[in-house]
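Here is what Swiss-Prot says about this protein:
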{"type": "DOMAIN", "residues": "371-542", "note": "domain 'Helicase C-terminal'"}
{"type": "DOMAIN", "residues": "845-1003", "note": "domain 'PAZ'"}
{"type": "DOMAIN", "residues": "1381-1589", "note": "domain 'RNase III 1'"}
{"type": "DOMAIN", "residues": "1833-1896", "note": "domain 'DRBM'"}
{"type": "MUTAGEN", "residues": "G492 to R", "note": "In mg375; defective avoidance behavior in response to P.aeruginosa"}
{"type": "MUTAGEN", "residues": "E1682 to A", "note": "Severe reduction in both dsRNA dicing and DNase activities; when associated with A-1794. Loss of dsRNA dicing and DNase activities, bursting and protruding vulva and reduction in the number of cell corpses in embryos; when associated with A-1794 and A-1686"}
{"type": "MUTAGEN", "residues": "D1686 to A", "note": "Loss of dsRNA dicing and DNase activities, bursting and protruding vulva and reduction in the number of cell corpses in embryos; when associated with A-1794 and A-1682"}
{"type": "MUTAGEN", "residues": "E1794 to A", "note": "Severe reduction in both dsRNA dicing and DNase activities; when associated with A-1682. Loss of dsRNA dicing and DNase activities, bursting and protruding vulva and reduction in the number of cell corpses in embryos; when associated with A-1682 and A-1686"}
Amino acid sequence: MVRVRADLQCFNPRDYQVELLDKATKKNTIVQLGTGSGKTFIAVLLLKEYGVQLFAPLDQGGKRAFFVVEKVNLVEQQAIHIEVHTSFKVGQVHGQTSSGLWDSKEQCDQFMKRHHVVVITAQCLLDLIRHAYLKIEDMCVLIFDECHHALGSQHPYRSIMVDYKLLKKDKPVPRVLGLTASLIKAKVAPEKLMEQLKKLESAMDSVIETASDLVSLSKYGAKPYEVVIICKDFEIGCLGIPNFDTVIEIFDETVAFVNTTTEFHPDLDLDPRRPIKDSLKTTRAVFRQLGPWAAWRTAQVWEKELGKIIKSQVLPDKTLRFLNMAKTSMITIKRLLEPEMKKIKSIEALRPYVPQRVIRLFEILETFNPEFQKERMKLEKAEHLSAIIFVDQRYIAYSLLLMMRHIKSWEPKFKFVNPDYVVGASGRNLASSDSQGLHKRQTEVLRRFHRNEINCLIATSVLEEGVDVKQCNLVIKFDRPLDMRSYVQSKGRARRAGSRYVITVEEKDTAACDSDLKDFQQIEKILLSRHRTVNNPIEDDSDRFEEFDVDSQMEPYVVEKTGATLKMSTAIALINRYCSKLPSDIFTRLVPHNQIIPIEENGVTKYCAELLLPINSPIKHAIVLKNPMPNKKTAQMAVALEACRQLHLEGELDDNLLPKGRESIAKLLEHIDEEPDEYAPGIAAKVGSSKRKQLYDKKIARALNESFVEADKECFIYAFELERFREAELTLNPKRRKFEDPFNYEYCFGFLSAKEIPKIPPFPVFLRQGNMKVRLIVAPKKTTVTAAQLQEIQLFHNYLFTQVLQMCKTGNLEFDGTSNAPLNTLIVPLNKRKDDMSYTINMKYVSEVVANMENMPRIPKDEVRRQYKFNAEDYKDAIVMPWYRNLEQPVFYYVAEILPEWRPSSKFPDTHFETFNEYFIKKYKLEIYDQNQSLLDVDFTSTRLNLLQPRIQNQPRRSRTVSNSSTSNIPQASASDSKESNTSVPHSSQRQILVPELMDIHPISATLWNVIAALPSIFYRVNQLLLTDELRETILVKAFGKEKTKLDDNVEWNSLAYATEYEEKQTIIVKKIQQLRDLNQKSIEDQERETRENDKIDDGEELFNIGVWDPEEAVRIGVEISSRDDRMDGEDQDTVGLTQGLHDGNISDEDDELPFVMHDYTARLTSNRNGIGAWSGSESIVPSGWGDWDGPEPDNSPMPFQILGGPGGLNVQALMADVGRVFDPSTASSSLSQTVQESTVSPPKQLTKEEEQFKKLQNDLLKQAKERLEALEMSEDMEKPRRLEDTVNLEDYGDDQENQEDENTPTNFPKTIDEEIEELSIGARKKQEIDDNAAKTDVLERENCEVLPVAINEKSRSFSFEKESKAINGRLIRQRSEEYVSHIDSDIGLGVSPCLLLTALTTSNAADGMSLERFETIGDSFLKFATTDYLYHTLLDQHEGKLSFARSKEVSNCNLYRLGKKLGIPQLIVANKFDAHDSWLPPCYIPTCDFKAPNTDDAEEKDNEIERILDGQVIEEKPENKTGWDIGGDVSKSTTDGIETITFPKQARVGNDDISPLPYNLLTQQHISDKSIADAVEALIGVHLLTLGPNPTLKVMNWMGLKVIQKDQKSDVPSPLLRFIDTPTNPNASLNFLNNLWQQFQFTQLEEKIGYRFKERAYLVQAFTHASYINNRVTGCYQRLEFLGDAVLDYMITRYLFEDSRQYSPGVLTDLRSALVNNTIFASLAVKFEFQKHFIAMCPGLYHMIEKFVKLCSERNFDTNFNAEMYMVTTEEEIDEGQEEDIEVPKAMGDIFESVAGAIYLDSGRNLDTTWQVIFHMMRGTIELCCANPPRSPIRELMEFEQSKVRFSKMERILESGKVRVTVEVVNNMRFTGMGRNYRIAKATAAKRALKYLHQIEQQRRQSPSLTTV
C-alpha cells in the first residue's frame, strides 16, 4: 500500500491573492489582508473582471461599480490608484464635491454615464440610495473599504447592507467585496473570535476568506513536531559576578546623564547621543539576557565602533567629548569584567555565567553531532543539521553567534556546527546603503545556508517573513512567540518531514506561553477550517484515501522505449515540477489550475476533475478525467496522470518522463552561447568565438589560375588602364611636383591570359601622382607570342619582381614559368592607341630591359666619363642610380627637376666642404669631369607597395628618406645624423641633389616605374574581386537557379570606392558618439549645405561611405582623482555597495575582523541620507538606479537641497552643485520631442539676491544636520517585522443594540466542500450570463486591418527601401542610357556587385578601406528577424523558452561559423593587412618551401561535436583533463564557497592577439578566428538585403543552410483564436469570450492610442495576456508574440538607423541600436501609451512593480533621458548585486510593447510597412531624441574617461546561480563590481557604477571649483 506524503498530493497552490480574487468574483467575500497593497490589488482586479458590464452603455445592460470608503481623504487616493491600473473613468464623490450631483436625478444620471467606477464616501452613497437617485440593482460591484465598520448599528455600511439584503430576494444584486485588515488579534480568545467573525459575515452578507501567506504556510507547510523546553529563570544578580553592582551603576548613571543633558541645542548642534544610547542599551541588554561573558565581548566591539566615529570626522569639540565619555564607559565596563571572563576557555567554565536557555540550546545542537547520533542514538544514517535559531533582537543574534564560534573553538564535539547570522535592516530607511549592505550580506549568507556551507543560522524575525529559506529540520524559537504571525511564520520554516520546532521558555513565563500556544493552535484551526481551497483539497472530507492502494485505481503510464513508469501517486508532483519549468518572470509562479466536479451516480457522489496547465504550455485545452473517482484526491491524481501522458506525447516530457526544462537547454546553450565570456582573458576558446583561430588556405581566382600562356597559341591581352580622379594631396607632395595623368601615357602595363577573364569593377589605388582608378580592359584583338618572345617576356616579368620591386630578397620565392604557379599570368608593357583603345605588346621595350638587366647600375670606365656630355633630355622622366655607392643594394631615384643654375662647382651646403667637387674628391676619390653639367633634384622611389590606401600624412619620415640639411645634396648613407634634421627642416626645403655624370639611367622610365610599384596592389585587388565575382556566380546559380551570370558587354560594375581621410572630412560618416553629439549641435542648414556640396564630388562619382572605424586616440576627459587619495585611504576602497563600517561579513575569531552590523554610524555621520557624499567612497556607489534624486521632491519647495557630508564636515562643493542644479534653468531638459507632455510642475520662481540664497542655505544645512542625527536611529530593541500587520479588534466596532434582522440571517458559511463547489460554480455562471448580455455582439468579425490617421499623419515612413539601399550607393551601373530599372522582387539582375561582396568579406583587421562591420550589424539583425519569423511559423505549439533556444542555436556564431566553413567562405575572407613582401604570392612565383602548418589536433573534433549538438543529438559529458593549458599562464583561478574566481593578469604593454601559436606559411595560409567567419556570413546576408531586398535574401540564406521562410512557401498562419472551449451547443463560445475580454479591457481605446485597427482581434488580446492570467483560454499568453516582436523591432530600428543620412560607423550603430532596442525603452513607451491599463494579468508582485514604474515615468514626464543610468546602453537587463528582484523596470511592460509589434506584424499579413508606420508613430520621439543625444556604451565611455587607469581585474562566477561578477579597478584604488548573467553584462554594469561615481566627482569639481571650505 502506498502512503503518500501530503505535500506531494496537492497541486502547487496559487498565490493566495489570486485565490482570493477567484473567490471574490464568484461569491460575496470579506478579504482580510495587512495594510500592504494586497487589498487594493484584489479590488482593482475584481473591477477589471467586471469590465464587460462596466463598459457597456447603461441603456444596454451596463452597470456601475462603487468603491465605498470611510473617510473623505481616502476618496482621491483610491481613485488615483484605480486610474493608474485601469482604463475606467473614475468619479469621486464626497460631502465636499460640488459636482451638482444632488441637484437633480438627471445630473446624477449624467454623472453615472460619464464614469464607470465611482469612489464615494459611505454617507453619500447611503443618501443617494435613500433619495432613489441610485438603485442597488444597477451596480455590479460594491467594494467596502474597512468593512469591519458594518458591525456598528448606526454606521452607513450597515444601513446599505440592510437595503441590499432586502433586495436580494427578488432582484439581481451586485457582488460585494469587503476589505479589512487582519481580524485576528494577537490576544483574542478563540471562542470570542469565532463569534465575532460570524457577526461580521452576517452583517456583510459575505464569507470571510482567510487565505493569506500565514494560512498557506499552515496549510501547505509540513507539520513539525512541537516541543516546549522549560528552563530555569536567569537572575543575573544572583550569579555572584565580581563588580556586578559597579557595572550596573555605570550603565544607569551614563544613561541618565545622556538622557538629561541639555548641552545640545536641537537646531544648532550635531547631537551624538543616539549612538551613545545604543551602545549602552545594547550592552546592558546583552548583560541582562546572556550574561557577563557576552557583555564583555559586546563592550569591546562598541569601544571600537565609537573609536571609529571619533576618528572619522572633524567633529565639534562638544560632540567629541560626549563620544569620548561613552567610549570610556565601555572601556571601564570591559576592564571590570575582564579578569574573570578572560579565563573562560570551555563550555563548563562558561556554564555559571549564562542562562540555562543557552546551555539547553547547545544540548539540542549536540544531538546532531554525527558521532553522538551513531553511538548514543544508534542511528545508522546520521541526520545532518539544518537549523534556524530565532531571536528577537539583532544584538542578541550577534552575541549568540560570538558565543557559538568560541564554544566551537573550545569544544571538539561542536566542530560540526557552522554558524552565521542574518538580521534585517532597521526598517527605517531601506534605501540607505547600510541596509543594502545588509541585504547583500543576507543574500550571501542564505545562499551558503542553501548549499549547506552553513548549517546553523541565527536570525531575527526577518526570516520569519517570507525570505525563502530551504527546508530545515530544526527550528528553535529562543524567545517565545508573542503573536500569531510570529508563531506560524517561524514554525513554517521547519518544513522537512520529521523536523522539530522547539520553543525555549523560562519558568516565570511558562503559564503565559502555555495559554498563548493553546490559543494560537485554536486560531490556526479556525483559520484553516475557513480557508477551503475547494479545488485543491489536502485532506478529503469523504474518506481517508490512504486506507487503500491509490496506484491500483488506474494503470501506471509506461514509456516503452525506456521503461520509465509513472504511477498515479507521483503524477501530481511531476505536474508541479513541469509547471515550474515553464518560462515566466521572477514575479510569476506558474501553477496548474484544477477543478473538481461532483457527479451523482446511483445515489453515490463521485468526482471528476479537469486540469488546466499554465497558458504558455503547448497543451491549451482542459484535460478532463473520463472515469469518475470515489473521492476528490484520487480524481486529482488521475487527472494529473492523464496530463503527464499528454505532455509526454507532446514532447514536453522526455522519455524518462522528466520535464525538458531550462537546465537541459542551458547545458546545450553552453556549447553554442554567443560566447558571453569571450572577451574575458584566460578563458578557453569555444567554437565560434573570436578566441578560437584556425588556419585556412588562401585562394587564387579560377580565372587567374587558368590563364597560363603557351607559345604560338592565341591569348588575351588585358590592360591596366589607370585614370587619375584626384591630384595628390598637398601634404603628400610638399615640393609641389607636377605629375601627368597616366591615362594620357602612350603606354601602360597589362598581362596575358589564355582564358577570358570576367568583368570586374574598377577600383582605386593611391599613387605618387594622385589617386587612380584602375580599370581592367581587354584588348579588342587577341595575340600570339613565339617561344622566343615568351622567354623574353618571362625574363622581363621576373626582372620586375626581383630587381625593381625587390620581392625576392628574403629568398622565400622562386620564379616558375610553368602552369604550376597558383597565379600564372605574365606581365607585359603595352603600347596603346588613344583613338580606338587598342593595345599591343611593346616587345622592343621588353628586349631593351632584358638586354640591360644583369648589370645595373653600370659603372662607366674613366675614359667614357671624360667624354661625357650632359644632355637634359636623357634625364627627363628618368630613374637614376648612383654607381659609386653600395652596389649590392642599389638605390633608385626619380629625377624630379633639373637644376640649370647648379654646377659641380656650386657652393656645397655643408661647412665641411667648399664645393661639390671637393666633397666627391675627399669622400669618394672621384673627380667630376664635366663642369658644365646641371645638377639633378631627385626623389626616392617609394618602397611602399601597399597602395590600397593613401599614404598616411604628416608622419615623420623614416631616416633614410630625409637628408641632413648640412649635406642636402647627397643622400645619406648612414641614418645616424639625419634624425635631428627631421624636426628642424621643413619638408619643402629638403632636397636631394645628385650629379648626372655619376649616375646610371635605368631603362624603365619614371612614369612606368610608378605604375610598376602599383602592380602588387593591383593584382591583389583583381584577385579579390575575381574571387567575389565567383561567389556572386555561385549564389546566382545555386540560390536563384539563374543560368545567365555574365555581364553584358554594354554594362559594367560601378567602381569600388571607399572613404579615405580626405573624403571623410568631406562627408558625414559618424564614427564616434561624441562626433554625433557635436554634429547635432550644428544647425540643420549647415548639414544641408554640406550635403549639397558633397553631391558635387568630382567625376560625378558617388562615394561609398562605409564607416571605417578609426580607432584614433579618444580625447581623455581628465579626472585627476589622485589629488584626493589621502582622504580615501582610511578604509578599504572595495566599493561594492557595502558601507565603510561593514567589513566583509566573514566573521573570524580574531576580534578585529568582527563586523558589528548594528548600524554604520561612520557612514551616517559622513554622508547625507539620500544624497551622495563626494568622498564617502563606498556610499556613493550604491545603485539607486534612477538618476540623482531618490525621494519625491518636496512639492512647494523650489530647493531640493541635499546635505552632503564629506571627511571635512559638510561638502560645500556638492552643495553648490545642488544649488546650481535648482537655480539654473538651463539644466531643465529641453523638450526635444513634441510628443512629450509638458511638465506639470511649475518651474521655481527666480530668487532675488544671492544673500537670500545663502541665508536659506544655512538654515537648510542646520535643519538637515539635525534631521540626519535624528535619523541615526539604531533599530529598536525588538526588531520590527518589515510588514507591520494591522489588526482590527472587532469588539471595538460592535454595538450593544444588535439589529433584529441579524438573527434571521442564516450564516453564509458553507458546511462542506461540495456545497462550496456548488456555490462557486453558480456565482461564476451568473456573472457570465450578465457579461454576455452586456457585451456588444456586433463586433464579432472584422474584414480588414487598417492604420488609423493618427499614425498616417506622421511623416509617413514606409519600410520598403529602394532595392539598392541608399546606404550603399547602388553599385550596379548600367549604361548611361538606362537610368533606372524597376525593382520587382523577381528582378535580381546579376546579383550583388563584387565590390559589396568584397566589403562583406573584409575584416577590420585587414586595415583596408572597407570593412564588413556595418553590413554585419544589419545582417545580424535581419538574420535574427528571419529566423524568428521562421520558427514562429513552424514551431506552432512551442513555448517561448524552446523558441528562444532554437533561435539561439540558429543564429549563434558557432552555427554561422559551421555554415560559413562548409561554403568555403574562410578562403575568401580578407583577414590580414596586405603586405606585398611577406604575405603575397606574385604571379608566376611559388614559395621555395612547401611547408604548410596544420590546425591543432582537436579542431576537427570540436567542429564535429558542435555539428552533433546543433543537430540535436545528446552529447556525452567528457571528463575534462586539466592540463593547465586551457587557461592562460598568468590567469589565476580558484574556487571557494561555490564562487569560481578568475583573476586577470595586468596587461603587458604589448600584446598581439593575432599571432598564431605555431608558425605557418604566410604566403599560402591565413589565420582566421571562427567569429570572423560568422561575421562574414552575417555581412553577406546584410549586403544581399541592401542590394536585392528581403525576399531574394531569404533565398540566399536558404542556400547558406539557414532555416528561413521562402517567399514561395505559403506559411499557413493558424488563427490566433483557440477554440477549445467551443461546444456543439455553443459553437461561438470562444468568440464570445474574446469579445468579453475585448470589452473588459477596452482594447478599442487602445487601438485609437496606437493608431491601428486589428482585423484579427485575438492577436491584440494575446499580446496583452500575461502567463499568470489563467482565465484566458482563447488566445494563450503573449510570450510567443513577444519573441516575434522583439526580432521585428530590432530589425526595423536597426534598418532605420542604418539608412540614416548620417552614415553611422559600426560602433555608433551598435550603440544606438542597443540604446533603442531594450527593455527599458520599450517599457517606458508602453507606459507612455498606457498599456498597463489594458494589461491582462493576475500577478501581485508585478502589479506593484508596474505601479512604481508608472509613477516614476510620470514624474519624469515620460522623458527618455538616455544618459540617465536606467537607459545606459547594455545588451540585456543586468542585475545589481543582491538586488535581482529589484530590477526597477518591469520586464512585462517591455514585453507587451514587443508583443504588440509582433501582433501588428502578423495581423497586417507580415507587412513590415504597416508595422513600421505604427511603431514609428509610437517611437519617433524616442528615436529622434536618441540620435540627437546618443548614449554610449559604459565600457567604452569608462575607457575614454580614464584611459590609462582602468583595469578589469577579476571575474567571479557564482556556481549555483551561474551569474558572473566582474571587478573593475579605476585609478588603482577604487574598485567597483557589476553582476550579470554573463561576463559582458557584468562588465557593463561594473563600468556603469564606476562612471556614475566618476561623473559625480567631475560634476562637483566643475560646478564649484572655487569653493573648498565652508
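Each residue, glycine too, has its Cβ placed from N, Cα and C.
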Residue counts in helix (H, G, I), strand (E, B) and coil for the domain 'DRBM' (1833-1896), per DSSP?
29 helix, 23 strand, 12 coil
Nearest to G492 (mutagenesis position) in three-dimensional space, by Cα, is which of the mutagenesis positions E1682, D1686, E1794?
E1682
Cβ neighbour count (within 10 Å, all chains shown) around E1794 (mutagenesis position):
25
Round to a whole number and give the Cα-to-Cα distance in Å for the pair E1682 (mutagenesis position) and E1794 (mutagenesis position).
5
Could you tell me the C-alpha distance between D1686 (mutagenesis position) and E1794 (mutagenesis position) in angstrom, no decimals?
5
Would you count the other C-beta atoms found within 10 angstroms of the C-beta of E1682 (mutagenesis position) for me?
24
Take every residue in the domain 'RNase III 1' (1381-1589), average their pLDDT values, and give the whole-number result.
77
Number of other Cβ atoms within 10 Å of the Cβ of G492 (mutagenesis position) across all protein chains:
21
Per DSSP, three-state class assigned to G492 (mutagenesis position):
coil
